[in-house]
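Undergrad: Annotations per Swiss-Prot:
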type	residues	note
BINDING	PHE100	ribonucleoside 5'-triphosphate binding site
BINDING	ASP102, ILE103, ASP146	Mn(2+) 2 binding site
BINDING	ASP102, ASP146	Mn(2+) 1 binding site
DOMAIN	97-236	domain 'Guanylate cyclase'
MUTAGEN	ARG142 to Ala	Loss of phage T5 resistance, no cCMP production
MUTAGEN	MET144 to Ala	Loss of phage T5 resistance, wild-type cCMP production
MUTAGEN	ASP146 to Ala	Loss of phage T5 resistance, no cCMP production
MUTAGEN	ASP230 to Ala	Wild-type cCMP production
Amino acid sequence: MSFKDVTAKNFKGLKNVSLKKSMAMEGHTLVGTEARLGDAFELCESFSTSPSNIIEYEYQEEIRPFFQKAGLNKHSIGTHPELTGLGVGMIYNQYTVTMFVDIRKSSRLSLLLPLEQVYVVKNRILQACIDIVRALDGYPHRLMGDALMAFFGRSDVSKEDAIADAINAASTLRLILMDYIFPSLNEDIGEQIDLGVRIGLDYGAEDEVVWGNFGLGSFCEVTALGLPVDMTAKLQQLADKNTAMLGQGILDYIDFPEEYTKPKVKSGEELKYIIPNITNKEGQPINRRIRLLNMARYQELLPFKLNDKKMASAILYPNQFNFECFVIEDNKEVLYNSVSRFLPKKRRLTFKLSIYPGPGIGDLKIIFCKRNHGQEAKDDLSEDYSISIEDNKLIRVKNADNLSLLRKDGCYVLTVPEETLFRGLHTMEVIVRGNHETLFYRNIIGVYIK
């Protein structure tokens with residue numbers, strides 16, 4: 001199933017909502033207060049292709065295999081699963097990655113639809129956001145109107161992997177909302193609603209984050225406290241429409257490459273620090289850095305099918321080539337899906353381009369573009385390997401002594417050996433052209449290294 005199919009099952013026909021009266025609910029007298037609901041209404045959604053409720057876990061079932069995550073994340077909204085036993089007055093230091101997601105211009109729905117339909121549409125969007133966050137091992141914490149707060153990370157997950165999960169969740173949210181859900185709603189409602197999404201992300205270490213049980217008596221909530229957590233809502237507010245704002249905690253901890261970010265520009269000037277730029281106890285501004293995630297560039301790194309991440313339309317033969325990365329673990333070749341997790345240093349990698357012969361696939365010109373980023377890479381930042389294949393024979397053109405071409409199971413496999421050396425995010429891109437420089441295929445794999 002594709003993202004398009006899942007969205008069609010869950011969002012087509014949202015405009016067709018009828019009402020029927022439900023049984024009146026009896027009121028209950030509380031201390032000093034009388035509560036009575038009277039006549040409630042049950043929404044009966046008449047969908048052309050889906051049942052009355054979103055098919056829970058369908059986005060998860062589509063997304064998780066691409067990130068090599070087993071099973072489903074069935075955690076309910078609320079307390080982080082490791083902290084359910086935290087009593088009132090207790091605190092606990094635990095790192096976390098905090099996410100705030102806000103759906104922009106959703107208030108306009110109230111001007112276009114009856115409120116009953118507005119409820120259904122907004123609820124469906126939030127349900128999808130919850131499932132996408134859970135697909136990347138996030139823990140939805142709280143709903144606030146048309147916004148969602150979530151946490152990533154736990155004691156048995158590395159900090160690096162939690163950050164990668166959060167960034168991947170932000171990029172996947174943007175992809176599915178902007179390219180699938182919002183267009184489906186526009187078509188169904190018959191209006192260009194101009195919905196958008198803004199996301200804030202930041203990481204806080206153990207000494208920066210305290211979890212506590214806040215509240216009184218039965219009115220309690222276990223949540224996180226600390227500057228990185230508190231600032232994430234402000235990051236979301238500063239994010240441009242349809243992108244995510246990354247906080248200093250993420251930028252610094254994994255040495256996230258500037259090439260995959262953009263500056264925040266306000267009134268023609270770059271905004272380098274989160275605003276308001278609060279001061280510390282010495283009265284000095286904290287100057288907490290911010291950068292926008294470059295969604296267009298990072299989206300290309302997601303391990304989804306080319307059609308799903310909107311790359312197939314620019315290439316001629318998306319289905320006659322396949323680009324993969326393998327890591328050697330315990331003397332075995334293990335598939336590593338792009339940006340799916342952080343790898344240790346000193347691991348051998350093999351990039352493989354499979355070429356499936358077919359009509360139109362003749363002689364080829366192939367370039368592998370390696371790009372390292374970050375402080376550890378320093379001068380070792382980029383290298384290109386160029387080869388051509390003529391009459392099914394490999395011709396090495398540039399820096400290609402280590403490349404090899406094998407015939408296997410009816411296809412040709414071109415291999416490029418590499419190694420994990422530098423901390424951060426690094427990429428290998430392949431570009432395949434035919435005669436007259438026609439673009440046959442292009443794909444890119446991101447490798448996170450601890």
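Backbone N, Cα and C define each Cβ position, glycine as well.
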Undergrad: Please report the distance from the Cα of ASP230 (mutagenesis position) to the Cα of ILE103 (Mn(2+) 2 binding site), rounded to the nearest angstrom.
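TA: About 19 Å separate the Cα atoms of these two residues.
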Undergrad: Let's check the environment of MET144 (mutagenesis position): how many other CB atoms sit within 10 Å of its CB?
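TA: Around MET144 (mutagenesis position), other Cβ atoms within 10 Å: 10.
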Undergrad: Which of the listed recorded positions (ASP102, ASP146, ASP230) has the least company, meaning the fewest other Cβ atoms within 10 Å of its Cβ?
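TA: Each of the recorded positions ASP102, ASP146, ASP230 was scored; lowest Cβ tally within 10 Å is ASP230.
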Undergrad: To test your reading of the Mn(2+) 2 site: which residues beyond ASP102, ILE103, ASP146, same chain only, put their Cβ within 8 Å of the Cβ centroid of those residues?
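TA: Neighbours found: VAL101, ARG104, SER106, ILE125, GLY145, ALA147, LEU148, VAL197, ARG198.
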Undergrad: Please list the DSSP helix, strand and coil residue counts for the domain 'Guanylate cyclase' (97-236).
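TA: Each residue of the domain 'Guanylate cyclase' (97-236) counted once, the result is 72 helix, 44 strand, 24 coil.
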Undergrad: Express the distance between the Cα positions of MET144 (mutagenesis position) and ASP102 (Mn(2+) 2 binding site) as a whole number of Å.
TA: 9
Undergrad: For ASP146 (mutagenesis position) and PHE100 (ribonucleoside 5'-triphosphate binding site), determine the Cα separation and express it in whole Å.
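TA: For ASP146 (mutagenesis position) versus PHE100 (ribonucleoside 5'-triphosphate binding site), the Cα atoms are 11 Å apart.
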Undergrad: C-alpha of ILE103 (Mn(2+) 2 binding site) to C-alpha of ARG142 (mutagenesis position): distance in Å?
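TA: Answer for this pair: 15 Å between alpha carbons.
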Undergrad: Return the count of C-beta atoms lying within 10 angstroms of the C-beta of ARG142 (mutagenesis position), excluding that atom itself.
TA: 14
Undergrad: Across the domain 'Guanylate cyclase' (97-236), what does the mean pLDDT come to, as a whole number?
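TA: The predicted confidence over the domain 'Guanylate cyclase' (97-236), as a mean pLDDT, is 95.
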Undergrad: Taking the Cβ of PHE100 (ribonucleoside 5'-triphosphate binding site) as centre, how many other Cβ atoms lie within 10 Å?
TA: 26
Undergrad: Quick one: Cα separation, ARG142 (mutagenesis position) versus PHE100 (ribonucleoside 5'-triphosphate binding site), in Å?
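TA: Here the two Cα atoms are 10 Å apart.
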